[in-house]
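Okay, so here's the structure we're looking at.
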Amino acid sequence: MKISFVLLLTLFICSIGWSEARPTDIKCSESYQCFPVCKSRFGKTNGRCVNGFCDCF
């Protein structure tokens, strides 16, 4: 039972996709400023302001 749990947990963690975020060179101060940038560049409205720059995911 424990082996099944560990295997399931490992598969879940590996499927998260750590490299999904796409950094941009657009400066920001709030995450809402990244939504139009991400929409125009990548076609997705998911974004956040990280260290003063927009990251789209």
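Here the Cβ of each residue, glycine as well, is placed from N, Cα and C on the backbone.
According to Swiss-Prot:
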MUTAGEN   R22 to A  6.7-fold decrease in affinity to Kv11/ERG potassium channels
MUTAGEN   K27 to A  2.7-fold decrease in affinity to Kv11/ERG potassium channels
MUTAGEN   E30 to A  0.8-fold decrease in affinity to Kv11/ERG potassium channels
MUTAGEN   Y32 to A  14.7-fold decrease in affinity to Kv11/ERG potassium channels
MUTAGEN   Q33 to A  2.3-fold decrease in affinity to Kv11/ERG potassium channels
MUTAGEN   K39 to A  86.4-fold decrease in affinity to Kv11/ERG potassium channels
MUTAGEN   R41 to A  70.6-fold decrease in affinity to Kv11/ERG potassium channels
MUTAGEN   K44 to A  14.6-fold decrease in affinity to Kv11/ERG potassium channels
MUTAGEN   R48 to A  7.4-fold decrease in affinity to Kv11/ERG potassium channels
MUTAGEN   R48 to K  60% loss of toxicity. No loss of activity; when associated with K-53
MUTAGEN   V50 to A  1.2-fold decrease in affinity to ERG-potassium channels
MUTAGEN   F53 to A  1.4-fold decrease in affinity to ERG-potassium channels
MUTAGEN   F53 to K  No loss of activity. No loss of activity but gain in inhibition of native calcium- activated potassium channels with Kd of about 72 nM; when associated with K-48
MUTAGEN   D55 to A  1.1-fold decrease in affinity to Kv11/ERG potassium channels
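In this structure the C-alpha atoms belonging to R48 (mutagenesis position) and R22 (mutagenesis position) are separated by 10 Å.
Among the mutagenesis positions R22, K27, K39, R41, the ones whose Cα sits within 10 Å of the Cα of Q33 (mutagenesis position) are K27. Just so you know, the Cβ of F53 (mutagenesis position) picks up 15 other Cβ atoms within 10 Å once every protein chain is counted. When the mutagenesis positions K44, R48 are scored by other C-beta atoms within 10 Å, R48 scores highest. Candidates E30, F53, D55 (mutagenesis positions) were compared with R22 (mutagenesis position); those inside 10 Å Cα-Cα are D55. Fewest Cβ neighbours within 10 Å among the mutagenesis positions K27, K39, R41: this applies to K27.
Within 10 Å of the Cβ of Y32 (mutagenesis position) there are 11 other Cβ atoms, across all protein chains. For the pair formed by K27 (mutagenesis position) and F53 (mutagenesis position), distance between Cα atoms is given as 4 Å, rounded to the nearest Å.
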